[in-house]
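Visitor: Here's the feature list from Swiss-Prot:
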type: MUTAGEN; residues: F19 to A; note: Hypersensitive to methyl methanesulfonate (MMS); when associated with A-65
type: MUTAGEN; residues: K65 to A; note: Hypersensitive to MMS; when associated with A-19
type: BINDING; residues: G295, V296, T297, G298, S299, G300, K301, T302; note: ATP binding site
type: MUTAGEN; residues: K301 to A; note: Loss of ATPase and helicase activity, still localizes to the chromosome replication center
type: BINDING; residues: C510, C513, C550, C553; note: Zn(2+) 1 binding site
type: BINDING; residues: C519, C522, C537, C540; note: Zn(2+) 2 binding site
type: DOMAIN; residues: 545-699; note: domain 'Helicase C-terminal'
Amino acid sequence: MNFAEVIVDVSTKNIDRPFDYKIPDHLKGMIKTGMRVIVPFGPRKIQGFVTAVKEASDLSGKSVKEVEDLLDLTPVLTEELMILSSWLSDKTLSFKITALQAMLPAALKAKYEKELKIAHGADLPPQVERLFSETKTLLYSDIPDHETLKLIQRHVQKGDIDVTYKVAQKTNKKMVRHIQANASKEELAKQAEGLSRQAAKQQAILHFLISEPEGVKIPAAELCKKTDTSSATIKTLIQKGLLKESYEEVYRDPYQDKMFKKTEPLPLTDEQRAAFEPIRETLDSDEHKVFLLHGVTGSGKTEIYLQSIEKVLAKGKEAIVLVPEISLTPQMVNRFKGRFGSQVAVMHSGLSTGEKYDEWRKIHRKEVRLVVGARSAIFAPFENLGMIIIDEEHESSYKQEEMPRYHAKEVAIKRAEHHSCPVVLGSATPTLESYARAQKGVYELLSLKHRVNHRVMPEVSLVDMREELRNGNRSMFSVELMEKLEETIAKGEQAVLFLNKRGYSSFVMCRDCGYVPQCPHCDISMTYHRYGQRLKCHYCGHEEPVPHTCPECASEHIRFFGTGTQRVEEELTKVLPSARVIRMDVDTTSRKGAHEKLLSAFGEGKADILLGTQMIAKGLDFPNVTLVGVLSADTTLHIPDFRSAEKTFQLLTQVSGRAGRHEKPGHVIIQTYTPSHYSIQLTKTHDYETFYQHEMAHRREQSYPPYYYLALVTVSHEEVAKAAVTAEKIAHFLKANCGADTKILGPSASPIARIKDRYRYQCVIKYKQETQLSALLKKILEHYKREIEQKHVMISIDMNPYMMM
């Protein structure tokens, strides 16, 4: 093959297509679809993906540039993933390069560097020449200041300095230095004997190697530790020819120091067996089917997953298990590693870039056959997939909010169709869309209505916080919750307290004039964080110190409103001074391994109360937890989002599911200011069916999913009028060109009307069947492409929005 079609690493509308490159003779027969290459593009060299190799090019009459270099020896993307990338960019209206990069770990994304080189015979002033190394090269990033940059620029224009563009990977393979003897044991003994007393450390190394088996290789760090020596001693012995060194690649394994207790399959209950049987039959017949496994919390869904995977692996096939990021607890990893050992790769955001890269390479090299991971693990480069499982399928974190804005569930179904294998969606509170599909027979519904071993569902009490206020209780803890906490701790049992937000106090307010500090770049109030006494914007990252006086009226009466985890922790220590509390939130778990340490400490009984935000709502299973308290059930209910009632019911049901999962019965106390709302009322009886009927009636009335599909077009500009006018034109174009059944809402200012100094307007498109919608939206992007490329106007399109803010 003589030519390669390459998608280059440039995210603009004009360049969103394959370019032809000539394959040089020395790379012929080596370049394959799915490989990464370095190609010249304009004045620079950039990374690209090979989408096809072919005999001839339509441009063969013109001068076609050559592929510069090959970055891979085997394709990093399989043929199936290459096809999937086209579907993904089409479905999400994203650039082809963006879709391709979404499938790979960050380590494989290119790092670009400009290198400056002194031209032959150039005469440079000493202050410039001094900056260049012995090889007469200098990295652009190493230029010390603007004055030097100006000087260098002049010499580049004169031709004294050449500029070249380099492409590198972000992470390298981890290589470990190994040491072994370079002589026989007799020779080593003889040399050791001839050494003086001053060379005792050299003797120690030689004696150690004499005691080891012949030809053994030992990591240099281990050798130094065992013989109490340094690398300088090793270097001396290498120079003497007695030792030799070699470098071997090792994986960065986040679990290498952990022992996983081997587990055996558990006997299934009759209900579990009835749910497992249809999955087993589908696996045996190699057909594609989507199952919705609707099982109450603690009903044994994980055991069904494990036994299904066992079947898949026994057939020599591979499996993907997706778990929400916050459910990827050590407990969850233990379940899969305990059953399948070294066949498991784990991928989540807690791993370093290098660790993620190494887990991906285990999959790519076919060294593992099961991946357990968060959203992006759906792109694991398996070529013989036998099953995909999505646990907690209702979780909104399966939807990516940046381009490409894909939903992992849709990608899973697409991949499973290709591999002719089943998808299992599991949840105690499925999305209305999934449950409606199961009711229509698009998915097959499997139900688990009881907890395993006949354990009862926890008793749920609702506490009306308005009544508490009327009765003079101004505390964030109701009388009932305080009594239950004291009783639980007195019995030596544990409690989980859940708060539906993060941070210390939600906002700061002046009690005299009502002023609330807003982010200067976004239309959103700043969040107060007590550690460091800072106000932070969670949208753009802006930070500032807490004001001591009001910037508006100079009053000193500044008050902190809201109840964040830090504040709750302080209150707890006042009202229950002897209680041991572990707080889990973004601040306490930001350091690597902190999440695991805190959960292990709680599991070992080192605390009475686990206090936290969303991250403690799922996947935790502690036998001694008998009480769950929800401090603020209403937070998610009052967000301007058509899914707010659904999210509230899901969250409260999931949190309630943490109580009484073993022998001891559980109790849940939910504090609320809106106890009559059906999403809160129905949590009491764990009644998903009734909630589904209620919410479906509301969605039908309001023309929301699953009755209609949604698309969201958001326009932003630094000038409010430009954003509004552009959004108005887009809405007008859509209204004129969409079908009569399609509804266009807006344009209106987005709920958060300004982020990072850009004003935001949005249009919501509600449609049942709109075959031309994708083409119409592409036309809009095409029409505004110049303004978009110049960053004047930004238009984002979300074909299945989960965030309406």
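Placed from the backbone N, Cα and C atoms, the Cβ positions cover glycine too.
At each noted position, the model has the original residue.
As the structure is a computational prediction, the values presented were derived from the model and not from experiment.
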Visitor: If the Zn(2+) 1 site is taken as the center of the Cβ atoms of C510, C513, C550, C553, which further residues of that chain fall within 8 Å of it by their Cβ?
Guide: R511, D512, G514, Y515, P551, E552, A554, S555, H557
Visitor: Roughly how many Å separate the Cα of V296 (ATP binding site) from that of F19 (mutagenesis position), to the nearest whole number?
Guide: 52
Visitor: Averaged across the domain 'Helicase C-terminal' (545-699), what pLDDT does the model get? Just tell me the whole number, please.
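Guide: Here the predicted model's pLDDT, averaged over the domain 'Helicase C-terminal' (545-699), is 87.
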Visitor: Based on Cα distances to T297 (ATP binding site), point out the closest of the recorded positions F19, K65, C537.
Guide: C537
Visitor: For the recorded Zn(2+) 2 site formed by C519, C522, C537, C540, name the remaining residues of the chain with Cβ within 8 Å of the site's Cβ center, in chain order.
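Guide: My list of surrounding residues reads P520, H521, I524, M526, H538, Y539, G541, H542, I755, K756.
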Visitor: Among the binding-site residues listed here (C510, C519, C540), which has the Cα closest to the Cα of S299 (ATP binding site)?
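Guide: Answer for the nearest of the binding-site residues: C540.
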Visitor: Quick one: of K65, K301, C522, C537, C550, which recorded positions lie within 10 angstroms of G295 (ATP binding site), measuring between C-alpha atoms? Sequence order, please.
Guide: K301
Visitor: How big is the Cα-to-Cα gap, in Å, between C519 (Zn(2+) 2 binding site) and G298 (ATP binding site)?
Guide: 43
Visitor: Given the binding-site residues G298, C510, C550, which lie close to C537 (Zn(2+) 2 binding site), meaning Cα to Cα within 10 A?
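Guide: Cα within 10 Å of C537 (Zn(2+) 2 binding site): none.
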Visitor: Taking 10 A as the limit, how many CB atoms besides its own sit near the CB of C540 (Zn(2+) 2 binding site)?
Guide: 17
Visitor: Neighbour count, 10 Å Cβ-Cβ cut-off, for G298 (ATP binding site): what number do you get?
Guide: 24
Visitor: Mind checking which of C513, C550 has the fewest other CB atoms within 10 A of its CB? They're the binding-site residues.
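Guide: Each of the binding-site residues C513, C550 was scored by Cβ atoms within 10 Å; lowest is C513.
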Visitor: Cα of C510 (Zn(2+) 1 binding site) to Cα of C522 (Zn(2+) 2 binding site): how many Å, rounded?
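Guide: Between the Cα atoms of C510 (Zn(2+) 1 binding site) and C522 (Zn(2+) 2 binding site), the distance comes to 20 Å.
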Visitor: Rank the binding-site residues V296, S299, C537, C553 by how many other Cβ atoms lie within 10 Å of each Cβ and give me the one with the fewest.
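Guide: Relative to the other binding-site residues in V296, S299, C537, C553, C553 has the fewest Cβ atoms within 10 Å.
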Visitor: So of all those recorded positions, F19, K65, C513, C550, C553, which one's Cα sits nearest to G300 (ATP binding site)?
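Guide: It is F19, whose Cα lies nearest.
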Visitor: Please list, in sequence order, every residue of the chain apart from G295, V296, T297, G298, S299, G300, K301, T302 whose Cβ lies within 8 Å of the Cβ centroid of the ATP site.
Guide: A428, L448, R451, V452
Visitor: Helix, strand or coil: which one is C510 (Zn(2+) 1 binding site) in, per DSSP?
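Guide: Assignment for C510 (Zn(2+) 1 binding site) reads strand.
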